[in-house]
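**Student:** Swiss-Prot feature annotations, pasted as is:
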| type | residues | note |
| --- | --- | --- |
| DOMAIN | 36-105 | domain 'S1 motif 1' |
| DOMAIN | 123-188 | domain 'S1 motif 2' |
| DOMAIN | 209-277 | domain 'S1 motif 3' |
| DOMAIN | 294-363 | domain 'S1 motif 4' |
| MUTAGEN | Lys303 to Ala | 2.5-fold decrease in binding of POA, decreased binding of tmRNA (expressed as residues 285-481) |
| MUTAGEN | Phe307 to Ala | 2.5-fold decrease in binding of POA, decreased binding of tmRNA (expressed as residues 285-481) |
| MUTAGEN | Phe310 to Gly | 3-fold decrease in binding of POA, decreased binding of tmRNA (expressed as residues 285-481) |
| MUTAGEN | Arg357 to Ala | 2.7-fold decrease in binding of POA, decreased binding of tmRNA (expressed as residues 285-481) |
Amino acid sequence: MPSPTVTSPQVAVNDIGSSEDFLAAIDKTIKYFNDGDIVEGTIVKVDRDEVLLDIGYKTEGVIPARELSIKHDVDPNEVVSVGDEVEALVLTKEDKEGRLILSKKRAQYERAWGTIEALKEKDEAVKGTVIEVVKGGLILDIGLRGFLPASLVEMRRVRDLQPYIGKEIEAKIIELDKNRNNVVLSRRAWLEQTQSEVRSEFLNNLQKGTIRKGVVSSIVNFGAFVDLGGVDGLVHVSELSWKHIDHPSEVVQVGDEVTVEVLDVDMDRERVSLSLKATQEDPWRHFARTHAIGQIVPGKVTKLVPFGAFVRVEEGIEGLVHISELAERHVEVPDQVVAVGDDAMVKVIDIDLERRRISLSLKQANEDYTEEFDPAKYGMADSYDEQGNYIFPEGFDAETNEWLEGFEKQRAEWEARYAEAERRHKMHTAQMEKFAAAEAAGRGADDQSSASSAPSEKTAGGSLASDAQLAALREKLAGSA
């Protein structure tokens, strides 16, 4: 039985149309473009020197590594990966080797120019990433290379630009020239614009008398500027401290965190006046709060005037010892009793807060001196209830004469005050002994020069103590000799 004949299937040309239709169908699968056109494609290969891009052309396009990014000397693998969809500009349809040469960065450049020009027209900011530090400034990737001069990076000149690498920042476009491929940016202009808006809103919400925290941003001869959070206010040198200072650096340094009070907000001039000392207790009020009339305090003679001597009793606090309060005897001039720089225990006889004056007495302090230590005279005033009973310190058990557990802080504070009062009594004792010795020496000299000297002349040596006190002190000195 003969085998069946196998015949190949026949396909008529008419099944796919005419030959013209066939060529047209093939033609539709091939993209046609010219130099300078922007095409889209898929990354199919990434090499060290180049990247291959499938754009549906008869051959794959080649993007040289230098045409991948506006950054210099980049690794292609850091820019693209296989499978990425990208745009590229046709540089050459066919080079000497017959390759289609493309540029990714040029495509970005062309697209970016349109965006940049539109932003410039609207006076809007552009956002980009800092990719390089060059001579004179920074290079930003804004789709093309934008130059940001160092003088326009911040409100103040920045010396070290390296920390900006990799940061995304906004800037205004101040110069644009496509023919020269020149784009100049200014972050300072953007900061001025945005900060002006923020400043206006901030100032509207800033009320006189409010307490704010800030950071010292700069120091000048006439004061210190404090950043309150985007807005700087001035603390005039007279508002930095209750005491006299010659320069702001005596009180604050750049970077210091401070608490200030708002003294004034000038909306028209957009200026804020601040005070540092207003947030601190007035030393005069502090002195008045912690000292009582009649208390004996240590001080140092700072100045002599015809009518008395000024004595500093605390930092920034000076009181006057009137010439009549220097000694029991008549004093012609203050330097007969004290000299500038002398330590002196003086008695507080008046505090005038309104006039900021303190009256002191050296004479009364010495009259009140007793060898027996009385803490109340030196700052530890006794407290009594309405029935006249002594009020013991908090945490002290009067029955056992012991401090209770849990009151260690109160005990430490009380003992510190007691120790300070005791120290002052010792200073007072030393002062009395010193002048007793001086009086004794002065009287001995007078006895040798004139046996008939008048009593007033016998005291010409400058005693600071009464006769009774001097007698008691002479006995003490004689007993310890």
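Backbone N, Cα and C define each Cβ position, glycine as well.
Although substitutions are noted, the structure shown does not include any of them.
A description of the local structural setting of each listed feature is requested, covering burial, neighbours and distances.
**Tutor:** Confidence in the domain 'S1 motif 2' (123-188), given as mean pLDDT, stands at 90.
Mapped onto DSSP helix, strand and coil, the domain 'S1 motif 4' (294-363) counts 8 helix, 38 strand, 24 coil.
Neighbour list (Lys303 (mutagenesis position), Cβ cut-off 8 Å, at least 6 residues apart, same chain): Ala309, Phe310, Glu318, Val340.
Sequence-distant neighbours of Phe307 (mutagenesis position): residues of the same chain at least 6 apart with a C-beta under 8 Å from its C-beta are His322, Ile323.
Around the Cβ of Phe310 (mutagenesis position), 19 further Cβ atoms fall within 10 Å across all displayed protein chains.
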**Student:** Any same-chain residues 6+ apart from Arg357 (mutagenesis position) with CB under 8 Å of its CB? Would you list them in sequence order, or say none?
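**Tutor:** Within the chain, Arg357 (mutagenesis position) has Cβ neighbours under 8 Å at Gly319, Leu320, Asp350, Ile351.
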**Student:** So how many of the residues in the domain 'S1 motif 1' (36-105) end up helix, strand or coil by DSSP?
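**Tutor:** Its residues divide into 9 helix, 30 strand, 31 coil.
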